[in-house]
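As recorded in Swiss-Prot:
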MUTAGEN   N659 to A  Disrupts interaction with RAB11
MUTAGEN   M663 to A  Disrupts interaction with RAB11
MUTAGEN   F667 to A  Disrupts interaction with RAB11
Amino acid sequence: MSKVTVQDIEAVDDYWGPTFRSILEGNNTKQIGDQLEQRIRSHDKEIERICNLYYQGFIDSIQELLQVRTQAQQLHNEVHSLDTSLRQISASLIQQGNDLVRARQIESNLASAIEALKSCLPALECYMKFTQQAKNKQYYQALRTLETLETEHLTRLKTHNYRFATQMQIQIPIIKENIRRSSASDFREFLENIRKFSPRIGELAITHTKQLQKRDINAIIAEHMQQMNGGEAGGAGAGGDDDGANVSAQDLIDFSPIYRCLHIYMVLGQREYFEKDYRQQRRDQAKLVLQPPPNMHDNLEAYKTYICAIVGFFVVEDHVKNTAGDVVTSSYLEDLWSSSLTKFVNEISMSSSSCTDPNILLRIKNLIMLSINTFKCYGYTVNILWELLHNMRDHYNEVLLQRWVHVFREILDKEQFLPMVVQNTEEYECIIERFPFHSEQLENAPFPKKFPFSRMVPEVYHQAKEFMYACMKFAEELTLSPNEVAAMVRKAANLLLTRSFSGCLSVVFRQPSITLTQLIQIIIDTQYLEKAGPFLDEFVCHMTNTERSVSQTPSAMFHVARQDAEKQVGLRICSKIDEFFELSAYDWLLVEPPGIASAFITDMISYLKSTFDSFAFKLPHIAQAACRRTFEHIAEKIYSIMYDEDVKQISTGALTQINLDLMQCEFFAASEPVPGLKEGELSKYFLRNRQLLDLLILEEWSTYFHDYGKQENRYHLVQPQSIIVILEKIREADKKPIFSLVRKNDKKKLLETVLKQLKHIADRQN
């Protein structure tokens, strides 16, 4: 470091730090300071020398400078004046230049703005168009415009990065969703309107079908020619004749929402979703439409609204199928129709089965017929509806039968069941017109004329024809052949007469107020009604335009009623016989009988004679049956009167009196009280009584015991136990003093012996 010189320090150009560090770290600071002093003095001398050398030149220069100073000042003034003048002159130019620059800049900016606006204008115009379309609910067109905006215009503006374009790009999905929701809302409103107007649409479709059914081919051709020749004027005139004739579903319902919604979902790529949603919504609506209103069974308007709503529903579906592509497919519609038809048939069947008004049922049938024809016009299968009508026909006939039961009851309640008498020709002809009856004897007879039947006969015959006509009304247009219709009407008529009317007659038969004479007249009336059966069949043939075919023999029509009547005749006579026997008043301890039959027997026989004579020739079979039943009952009464538990004693005289009464009855039976009976047929009913009384009176005990158990037995109908009961009553009577005096001891012994033997035989039988 000691070797460092001032020259070394001066030679350092870059960084003096190391040099100063070495100086400070060394011990030769004083030496370096001396060197620096010497160096400074050397430089001062050099400066002085140079100054002395150039001093004269400097003085000269100063002098020249002083000389130039005046000129410079003058020049300065001139320059300043010139500058001021130039400034004044150039100020306007500078202003104009600046204005020109600004104008050029504005012009450039305007050109750029115009160019930018030109590039943005299609997008803005497209957006304005979309906004207007959306405001007018032209959603499909709006989506198309939005698609153009998104795919064309906004794509071109991506490079410019406009904020409004970016905002539009962000808003487009939201706008699409809003459009979808708005169109879906319109679609829901459309579905609600469809549901509301379905009954009206169905009613118009049914009305149109009804009008078409009334028109023939000539009228259709004439109308077509009129439309061809008359053009629009003719069409307008035709439309004015009938306000609702040409109104269709699209006239009542605006179907544009479904088309718009379909197109919107197509643009959004959600067509399949829309189709599924539409079908599901319509299925749900079908369930609501198929729900019948409450208390529909007896409300015709409810039936009409219900049926029209279903018809309108499927008319709308058919229209959508034909106009909206695959929204309603054939398979979907067939499936919906099949399930809905089954539900519809079940509801109508259940409701109509509770209906008891044939007029309502007939109108329901007409509504269903019109709906069938309407459905057929739209291509729907309706076979199950025909089955429904056939089932309703059976129920309708049953309802008619119930109604005619009330009609018959009213007729029978008012009837006196006496032969009808007419006073003049007008009344006579009125009866002949209402009932097919011809009798020359009656026709030639003078007035007043007496018919063999009561007023009930023509009334019932007329009501039977009315019933047939009512049955025929329902069978019209049921795709049945005339023979099938005729068979149906005959079957219903047979049920009417054999079941309903016969049932009413059976009720009348059992009325206590009906006398035997009236009962017999009713039976006679039924015979005339049976004879009128072929005329009823002829009436059926005339209504159905078929050949005559008797389905049931007239004699069998009131078979059940006649059996009941025969039974009632027998019961009435037997009841009268019981009244006579209540007057018997036998003296069971009679010693000697008067020798004649009892008075009640004589009165009873007189009654039976007059009774049988009154209808034996009119009703021979019934008279014969009643006669058999009567004599059987008399025999049972005579037999039971001896075995009455209240009768404790029977004298021989009492037995003789009973024998006289029995003989009187046997004589009456042998006198053929009713023609046509076999000889001895009635006497057999008294045979048991005869054998018993003969055995008791004749006392042929040896014969009885000898023949007992053999085939040829004179007293084969008399059982030992029966004889024992009577003999014990005779023995009790013999205990009386009046009989003890006259009865011999051997008679008593004989009676005891007979009783022992009879009891022995009875014990063996047991």
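A Cβ is built for glycine as well, from the same backbone N, Cα and C atoms used for every other residue.
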Local Cβ density at M663 (mutagenesis position) - other Cβ atoms counted within 10 Å:
15
C-alpha of N659 (mutagenesis position) to C-alpha of F667 (mutagenesis position): distance in Å?
12
Reduced DSSP state (H/G/I helix, E/B strand, rest coil) at N659 (mutagenesis position) is helix
Across all the protein chains here, work out how many other Cβ atoms are within 10 Å of the Cβ of F667 (mutagenesis position).
12
Number of Cβ atoms other than its own within 10 Å, given for N659 (mutagenesis position):
20
